Amino acid sequence: MTCKMSQLERNIETIINTFHQYSVKLGHPDTLNQGEFKELVRKDLQNFLKKENKNEKVIEHIMEDLDTNADKQLSFEEFIMLMARLTWASHEKMHEGDEGPGHHHKPGLGEGTP
């Protein structure tokens, strides 16, 4: 009998599968080179990184910041730090200006006005 995955578990699988969708294109199949990373950011993070996508140098800087071992590639471990940062930033945006009792959510990153 197969257990049905929760939404969170499916979302984790989606992150892994998306990473591999790009990482297998060139070079080592389990790392993202600069071109693969740029393509992933442009296609799959176009709303979360709207401003950053307009400037190629900014995307390069993001990769350099994530590339902790300076090998010009991103391992999954390095890439997942971007996912963690974006998740945190989106959560913070949802609570921006949220004061007082209760728990309210506004649109996060990639939501709201274009």
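Just so it is clear, glycine is given a Cβ too, placed from its N, Cα and C backbone atoms.
Straight from Swiss-Prot, the features:
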MUTAGEN   CYS3 to Ala  Disrupts interaction with NOS2 and inhibits LDL(ox)-induced GAPDH S-nitrosylation; no effect on interaction with S100A8
DOMAIN    12-47  domain 'EF-hand 1'
BINDING   HIS20, ASP30, HIS91, HIS95  Zn(2+) binding site
BINDING   SER23, LEU26, HIS28, THR31, GLU36  Ca(2+) 1 binding site
MUTAGEN   GLU36 to Gln  Loss of resistance to bacterial invasion; when associated with Q-78
MUTAGEN   MET63 to Ala  Loss of antifungal activity
BINDING   ASP67, ASN69, ASP71, GLN73, GLU78  Ca(2+) 2 binding site
MUTAGEN   GLU78 to Gln  Loss of resistance to bacterial invasion; when associated with Q-36
MUTAGEN   MET81 to Ala  No effect on antifungal activity
MUTAGEN   MET83 to Ala  Loss of antifungal activity
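In space, THR31 is the closest of the binding-site residues THR31, HIS91, HIS95 to MET63 (mutagenesis position), judged by Cα positions. Closest to LEU26 (Ca(2+) 1 binding site) by Cα-Cα distance, out of the recorded positions CYS3, ASN69, MET81, HIS91, is ASN69. ASP30 (Zn(2+) binding site) falls within neither a helix nor a strand when secondary structure is assigned with DSSP, and so counts as coil. Summary for the recorded positions CYS3, LEU26, MET63, MET81, MET83: the Cβ-based neighbour count within 10 Å is maximal at MET63. In this structure, the CA atom of MET81 (mutagenesis position) is 10 Å away from the CA atom of ASP67 (Ca(2+) 2 binding site). Spatially close to ASN69 (Ca(2+) 2 binding site) yet at least six residues away along the chain are SER75, GLU78, judged by Cβ distances under 8 angstroms.
In the structure as shown, the Cβ atom of HIS91 (Zn(2+) binding site) sits within 10 Å of 12 other Cβ atoms. Of all the binding-site residues listed here (HIS20, SER23, THR31, HIS95), THR31 has the Cα closest to the Cα of ASP71 (Ca(2+) 2 binding site).
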